[in-house]
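Comments concern the structure below.
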Amino acid sequence: MESIFHEKQEGSLCAQHCLNNLLQGEYFSPVELSSIAHQLDEEERMRMAEGGVTSEDYRTFLQQPSGNMDDSGFFSIQVISNALKVWGLELILFNSPEYQRLRIDPINERSFICNYKEHWFTVRKLGKQWFNLNSLLTGPELISDTYLALFLAQLQQEGYSIFVVKGDLPDCEADQLLQMIRVQQMHRPKLIGEELAQLKEQRVHKTDLERVLEANDGSGMLDEDEEDLQRALALSRQEIDMEDEEADLRRAIQLSMQGSSRNISQDMTQTSGTNLTSEELRKRREAYFEKQQQKQQQQQQQQQQGDLSGQSSHPCERPATSSGALGSDLGDAMSEEDMLQAAVTMSLETVRNDLKTEGKK
């Protein structure tokens with residue numbers, strides 16, 4: 001199918017597309033067809049002038065526009081016919097009595113030119129298969145042999161004029177290639193207008209879909225951005241809270257250290273105050289020691305008296321030691337322990353008294 005030459009519609013140049021698709025190449029241009037149209041106009045003018053240039057018919061003919069071409073690109077059947085004569089080709093009306101009497105099967109022909117109003121297109125046999133080369137189609141349309149007659153009959157019912165092309169067409173690559181192979185067409189080509197409408201509809205649908213997707217993507221991005229922002233704010237708050245807690249902890253430690261230093265200084269002050277009354281403390285200790293010694297001496301005397309009364313009752317028993325030595329040893333032993341205990345006790349009492357005095361202040 002790629003080897004088949006197929007010109008698509010441009011403007012109203014369907015006559016040009018029809019001829020080039022028939023001949024399978026860029027054989028004619030609008031300028032060449034316009035030149036043929038001007039020649040036909042001049043031939044018609046000369047025939048009209050034969051009746052007199054002053055006649056009413058001649059003046060009317062000159063005032064009328066050309067019947068062989070117009071500014072849109074339309075060309076008449078006469079222009080097409082004269083263009084084909086250059087290649088030795090002739091056009092015969094398909095439904096004319098002369099052709100119908102020949103009873104030729106359409107599949108035995110080589111090509112047809114179809115016209116409806118101002119549109120022209122070609123149906124041609126390439127190799128062993130028929131193709132509709134209408135320039136309004138997006139590509140060549142394969143026509144089976146059995147469908148060809150029905151296709152032509154349908155065109156006639158729709159008002160088309162069908163012309164049979166007689167003569168030898170120029171050789172072309174597509175004809176040579178399709179002589180050896182047959183092609184299959186899975187999808188029929190669409191009309192250019194239908195394809196453009198479909199493409200436009202697809203573009204509109206795609207645009208709408210893209211807008212929806214962009215809107216969704218945008219909202220999704222906004223949602224993601226909001227989530228990221230919330231996450232960042234939460235982390236920031238956590239960091240601030242942690243910083244506040246750390247600051248509070250540092251502040252508490254600092255205050256604790258300051259309090260400890262104050263307590264230490266107060267203790268040092270109290271200790272220094274205690275040192276100032278050490279003489280008084282020494283006197284208290286001596287008085288306490290003397291009181292304890294007096295108690296111990298009284299206890300020793302009472303014990304000696306008990307021993308003497310016992311000796312008078314038992315004259316055979318002798319004391320192991322003298323009472324003076326025993327009292328001295330006990331006094332010495334008691335004095336060392338009691339002195340240590342008394343010192344500790346008095347120190348504690350002194351500290352308590354100082355604390356009470358400080359508290360009252």
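Quick reminder: no glycine exception, Cβ is built from N, Cα and C everywhere.
Keep in mind that this is a model prediction, so the values were computed, not measured.
Feature annotation from Swiss-Prot assigns domain 'Josephin' to 1-180. For Cys14 to Ala, Swiss-Prot lists a mutagenesis experiment annotated as follows: Loss of deubiquitination activity. Residues or ranges marked as active site, nucleophile by Swiss-Prot on the basis of experimental evidence: Cys14. Quoted from Swiss-Prot, the note on mutagenesis experiment Ser236 to Ala is: Inhibits substrate trapping. The domain 'UIM 2' annotation in Swiss-Prot covers 244-263 and is backed by sequence analysis. Under its mutagenesis entries, Swiss-Prot includes Ser256 to Ala with the note: Inhibits substrate trapping. Positions annotated as domain 'UIM 3' by Swiss-Prot, on the basis of sequence analysis: 331-349. The note that Swiss-Prot attaches to the published mutagenesis Ser335 to Ala is: No effect on ubiquitination.
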Protein Cβ atoms within 10 Å of Cys14 (mutagenesis position), excluding its own: 22
Stretch-averaged pLDDT - the domain 'UIM 3' (331-349): 59
